[in-house]
Structures are given as structure tokens and as C-alpha cells.
Amino acid sequence: MKTQVAIIGAGPSGLLLGQLLHKAGIDNVILERQTPDYVLGRIRAGVLEQGMVDLLREAGVDRRMARDGLVHEGVEIAFAGQRRRIDLKRLSGGKTVTVYGQTEVTRDLMEAREACGATTVYQAAEVRLHDLQGERPYVTFERDGERLRLDCDYIAGCDGFHGISRQSIPAERLKVFERVYPFGWLGLLADTPPVSHELIYANHPRGFALCSQRSATRSRYYVQVPLSEKVEDWSDERFWTELKARLPSEVAEKLVTGPSLEKSIAPLRSFVVEPMQHGRLFLAGDAAHIVPPTGAKGLNLAASDVSTLYRLLLKAYREGRGELLERYSAICLRRIWKAERFSWWMTSVLHRFPDTDAFSQRIQQTELEYYLGSEAGLATIAENYVGLPYEEIE
């Protein structure tokens, strides 16, 4: 097999890169370890920045998103008996976010790829990357017991935190930055109307809570829990009771409860690896960085990586400026670290940490009061929440 760009991973970042390249006439093949149903079964993020919405539109996969996505012009933070709304649209110069689940984004991209006939190999086992620093890298993998080889010009590693792509870079070439948080999020998905038309983030003495949504009829709620907690110890009734206890009373009274479609506990981590490239291998998305979900940045950072890599590949193929690809990591990391900072900050001011003393607790409350009581503070939150601009590539 032969292609121009080999893409490892058929999650949203790999599929989005593949679709953009296909529309630009650049041949690509995607290799995915799992089945399509497994990929679609992942319950993930649902808040899309303006930049990602624009990128999906550019890729020609925005029809269902335009119809079913919920445009949010604001977000609310509740703390210390107060509720403060942040007017995202006014404070960011007209930008908004769109609530549209990652599962739906993935489905749209899968259908678009199938319709255009581009190659995706699912259940590709024993994937290995070779000659990454040479002129002609290649990928080997197994499919139905047969060992196959895929020759290419470049490899995009879009296979997530546990994927083979980052593992294919010599450890001594990488610098890892990481913070693991001492709690997780217990999330519940239910076919109940959302308690609010905008997201509500709550800082409460019992711990953080988030009221989110996937559609006008499907809600997603989260509560902060210790890492020692097990999902099976949380009945639906226990979850709803705990959620209500952490929300402002007027919100809790309106909460519509119902049977859970899914419950899971996600640990929280900040993680960045530098550099994000090695020879002709380029890491994108969770393969290179993880953010705690508090800032809704994970999927959106993957999209900005994809945008950067796509535009650099266009320069390489259309203008013969392959040397620009050497700037990929530096361009991406400038935006990534700003999103890491915002996600860390949101996590720090909204959660209860097990070692927090009275002084730290008062500082946390004052931090929220300052940012939410100041036009400059509100604007800072808003511009980060809707997404910082993508860097132009000359």
C-alpha cells in the first residue's frame, strides 16, 4: 500500500485531518486499532469552540451540526451562594460555543469519509512506525492475520494518549510535563431536558459540579469524587441527590432526574509532551497533550493541532515548502500551553482539594469574586472559553 499521509487513529482528530486532506486532493490512509462501533461508543466532550466549528465547516461536515448543534452565548458559574453569568458573545467580540457531542462529530466525519471513498483500515493490529527520520517512512500492521506495509511521505499520530505514535519517539527525545489531580469526575448521561439552556459550573463545599448537555433532550451531569470511588457504588438516586446538594437551590428545584444511560468516572490530568514531532511523524490531540475537562479544551486542542498540520502539509505539497513542517511543534505548543493554563486555572478555582486549608479556601473564593466581578476578568475567561485564535501560517 502507498499513500501521501498515513494517519494513525480514526477518532475525531484523525478523521478531521483525513477529510481536510482529501478535499485538498492529498491522498491519505487511516489505520485504526478498534472497530467503528467501538470508536463511536466513546462518550466524550460536547462543547466546540468557534475555531473547531469553522474547521468542520471547511471540511464540509457541518450540515447536521448546523441543524442540531446548540449555540451558547454564555456560561454560568455558581459559588458561595452567588450565580454569575459570563456573556461570552459580548465579551469575546461576537464568538460563541456550540454544544454538539464528540460522538456526533465522529459519526459525521465517518459518514463523510465513507461517502468519498477514502481508505480507513479498522482493526489494524500490531501497528509499527518505521524510518521516521528518513525520506520514506512507512507503517506496518496486521489485518486478518496478514502483515501489511503502508509507504508514505508523512505520518500523523492521532491515536490518543495510549497510542503507538508517541511511543515510537525515543524517550530521550521527549520532555514530559504532567500534573495528576487528586480527584475525578463522576459523569451521568440521561435522556432528560437540561436544567439550564447554558452550562452551569458550581463550586460547592461538597465539591465541584457541572450541568452540561448533549441536546435539548439529553443531559450530561458531573460531580467531583475522590479517586477511590467506584462507579458501581453510585446508584442513580445517590448521584441525583449529591448533584442537587451542590447546585443552587433554585437550580436543584428545576432539575429533572431520570434513569442513567451511562455512568463513568474520569480521572483528571494535565499532560504535555515536547516536541510534538520526530522526523516525519507529527503528534496531534491526546497523543501529545491532555487537559482536565474543566475548560472544555481537549477536543478543541486536537482540532487546532489538525488545522496547523493540515495547513503546513498544504504548503509542503502545493508550494514545495516542506521545511515549514519543522515549525509544527512550536506553533502548536504556543496555543496548547495557553489552553493548559486556562484548564488548570478553571480546575483550581472550581474544585475542592483534599489538602486545602482555610487560607487557600479563602484565596480560591476571592479569585472567583475578583474575576467574576471585573470586566477585565470576565473578558479573560470569555476569550479563553470560546477559544484563542489559531496562529496564521504564512
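The backbone N, Cα and C atoms fix where each Cβ goes, and this holds for glycine too.
Annotation comment: Swiss-Prot describes Ser13, Glu32, Arg42, Ile43, Arg44, Ala45, Gly46, Val47, Gln102, Asp286, Leu299, Asn300 as FAD binding site. Residues or ranges marked as substrate binding site by Swiss-Prot on the basis of experimental evidence: Tyr201, Ser212, Gln213, Arg214, Tyr222, Pro293. Under its mutagenesis entries, Swiss-Prot includes Ala45 to Gly with the note: The positions of the substrate and the flavin are not altered. Quoted from Swiss-Prot for the published mutagenesis Tyr201 to Phe: Reduction of hydroxylase activity. For the mutagenesis experiment Arg220 to Gln, the note given by Swiss-Prot reads: Lower affinity for p-OHB than the wild-type. Looking at Swiss-Prot, the entry for mutagenesis of Asn300 to Asp says: The side chain of Asp300 moves away from the flavin, disrupting the interactions of the carboxamide group with the flavin O(2) atom, and the alpha-helix H10 that begins at residue 297 is displaced, altering its dipole interactions with the flavin ring. Where Swiss-Prot documents Tyr385 to Phe as a mutagenesis experiment, the accompanying text is: The positions of the substrate and the flavin are not altered.
Overlay of Swiss-Prot feature records on the structure.
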residue : record               : Cβ contacts under 8 Å, 6 or more apart
Arg44   : FAD binding site     : Gly101, Gln102, Thr103, Gly298, Leu299
Ala45   : mutagenesis position : Gly101, Gln102, Pro293, Ala296, Gly298, Leu299
Gly46   : FAD binding site     : Val99, Tyr100, Gly101, Gln102, Ser212, Gln213, Arg214, Arg220
Tyr201  : mutagenesis position : Val75, Glu76, Ile77, Ala78, Phe208, Ala209, Leu210, Thr294, Met346, Leu350
For substrate, with binders Tyr201, Ser212, Gln213, Arg214, Tyr222, Pro293, what's the maximum Cα separation in whole Å? 16
Please list, in sequence order, the residues in the chain of Asn300 (mutagenesis position) that are at least six apart in sequence and whose C-beta is under 8 Å away from its C-beta. Val47, Leu48, Glu49, Gly51, Met52, Ala339, Gly387
I need the CA-to-CA distance for Arg42 (FAD binding site) versus Tyr385 (mutagenesis position), whole Å please. 24
For Tyr385 (mutagenesis position), the number of neighbouring Cβ atoms whose distance to its own Cβ is within 10 Å equals 25
Determine the most Cβ-crowded residue among the binding-site residues Arg42, Arg214, using a 10 Å radius around each Cβ and all protein chains in the structure. Arg214
Out of Ser13, Gln102, Ser212, Gln213, which has the highest number of nearby Cβ atoms, where nearby means within 10 Å of its Cβ, if these are the binding-site residues? Ser13
For Asn300 (mutagenesis position), which DSSP three-state class applies? helix
Could you measure between Ser13 (FAD binding site) and Tyr385 (mutagenesis position) for me? Cα positions, answer in whole angstrom. 20
Count the other Cβ atoms sitting within 10 Å of the Cβ of Arg220 (mutagenesis position), across every protein chain shown. 23
CA pair Tyr222 (substrate binding site) / Tyr385 (mutagenesis position), Å rounded to integer, equals 19
Using a 10 Å radius around its CB, how many other CB atoms surround Pro293 (substrate binding site)? 22
Please report the three-state DSSP label of Arg220 (mutagenesis position). strand
Given the binding-site residues Tyr222, Leu299, the candidate whose Cβ has the fewest other Cβ atoms within 10 Å is Tyr222
